[in-house]
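Q: Annotations for this protein, taken from Swiss-Prot, read as follows:
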| type | residues | note |
| --- | --- | --- |
| MUTAGEN | Leu146 to Glu | Abolishes homodimerization and interaction with CRK isoform CRK-II |
| MUTAGEN | Asp330 to Asn | Strongly decreases homodimerization and interaction with CRK isoform CRK-II |
| MUTAGEN | Ala436 to Glu | Abolishes homodimerization and interaction with CRK isoform CRK-II |
| MUTAGEN | Cys453 to Glu | Abolishes homodimerization and interaction with CRK isoform CRK-II |
Amino acid sequence: MSSPEPPTEPPEPDNPTWSTQPTYSNLGQIRAHLLPSKACRLRTPGSLSTNPEPLPPPLPKKILTRTQSLPTRRTLHPSSIQVQPPRRPFLGSHSVDKSQAAVGPACLPAELTFGPADAPLGLSLRDLHSPEAVHTALAARQLQGLRTIYARLRARLMGGHPGPCHPGHSFRLLDSSPCAESGDALYYRVVRAHEDAWHILVAKVPKPGADVPHPWGLELQASLSPHFNLQGLCGLVPEGTLPGAPWRGAVALAAEVPERTVAQWLAEACTQPPEEFVWAVALLLLQLSAALKFLEAWGAALVELRPENLLLVAPRGCATTGPPRLLLTDFGRVCLQPPGPPGSPGPHAPQLGSLLRALLSLAAPSTTPLAAGLELLAAQLTRLRPSASRTRGALQALLWGPGPELRGRGAPLGPWLRALGPWLRVRRGLLVLRLAERAAGGEAPSLEDWLCCEYLAEATESSMGQALALLWD
């Protein structure tokens, strides 16, 4: 209800007079049992005592009002209403009844939740006051982001797989000369078309006089799911489908078009600076160990590891200046090798050790930590004969850490293993930041970036501990 109009002239602050000034009174101050109500009408002092007017009917019961002020909020009681400078800005109000006013605030600040814009944090206000909760949430989000980056890069690198051949496909020979030559096969580029879709494949033609391939290995190659470091087959080119083809009979079709072999690459790469050559050798051996790990999991083993039967392919969707993609193609020398119990000698360790020593001998001696680690790994492969999985873990540790400095000489095993967890979380965060910086600059990721993502996304304290133990125990 609106209040009476204010007087035309303000009263003197020291001596207010009841006879000359209008009086604003509240029935709550006269009657304690009534809540605050409307102001009374003007009356003179005499009329108040001689002829009191009848009281108006009581107003409806009002409810208390709670105000919100910065930085805290509290319930204001009638006894505590007083002027306290400085005044806080009024933000708003909401009404509560007496029962709610006695309870207190609806929720504590520590129990407040964020708005929709803060939902990706996955944290409450109480979690922000706990460093452990913040660190745990950040570590989980970094790992999730790293796995997402790894999956997307893998889809880019392996995207566009042609799939198996069907009777409705047509074929056309692109070149009369081979695009690549391995130790026991020649590769010719072939176009496979069906309606509006087409793919460039390669016909794998055995060389005259080559060793008879093992049939079990060829059956295994035809049944394998796509793997980044194993040559995949798409079917056969029927005899007579390609008139003028420089071969006879049906030949296998492979999905990836090779550029050269590892033996041909070595003839050119050994002229690079020693540091660059050693790094490239480690990346190639890492991919080879991934292929051998897959074979060992299937109960198979490669009888003879020859650089001329290891093909190199340009990875899809990556920078052309990065390392090439390695393909294991010699399935004709793959035989059945049932896996033994955990810790049994790896069937490929001696061959990997010999190949590593041969590769390191082609370049000038290097004093880098990576070169020293590779020489040590070559000796451990011959002496301990680890599995391809452990060899792959050791190569990952040599390329991206952690190094032997994390453990220290003579350090107890327990603190050393506990330090691997924080190291792994920091390393993941740094990799995500580096990839984000490069993506912001428009730089395409390389095959090396994907291999590093694969390592940090899969690594655990246990796997890193086994890799370091293989290298430096």
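In case you wondered, yes, glycine gets a Cβ from its N, Cα and C as well.
This is the original sequence, none of the listed changes applied.
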Q: Out of Leu146, Ala436, Cys453, which of the mutagenesis positions has the smallest number of neighbouring Cβ atoms within 10 Å?
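A: Least crowded of the mutagenesis positions Leu146, Ala436, Cys453, by Cβ count within 10 Å, is Ala436.
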Q: List the Cα distance (Å, whole number) between Ala436 (mutagenesis position) and Cys453 (mutagenesis position).
A: 13
Q: Would you count the other C-beta atoms found within 10 angstroms of the C-beta of Asp330 (mutagenesis position) for me?
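A: I get 23 for this one.
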Q: What is the separation, in Å, between the Cα atoms of Cys453 (mutagenesis position) and Asp330 (mutagenesis position)?
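A: Between the alpha carbons of Cys453 (mutagenesis position) and Asp330 (mutagenesis position) there are 28 Å.
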Q: In the three-state scheme derived from DSSP, which category covers Ala436 (mutagenesis position)?
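A: DSSP assigns Ala436 (mutagenesis position) to helix.
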Q: Between Asp330 (mutagenesis position) and Leu146 (mutagenesis position), how far is it from one CA atom to the other, in Å?
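A: Spelling it out, the Cα of Asp330 (mutagenesis position) and the Cα of Leu146 (mutagenesis position) are 33 Å apart.
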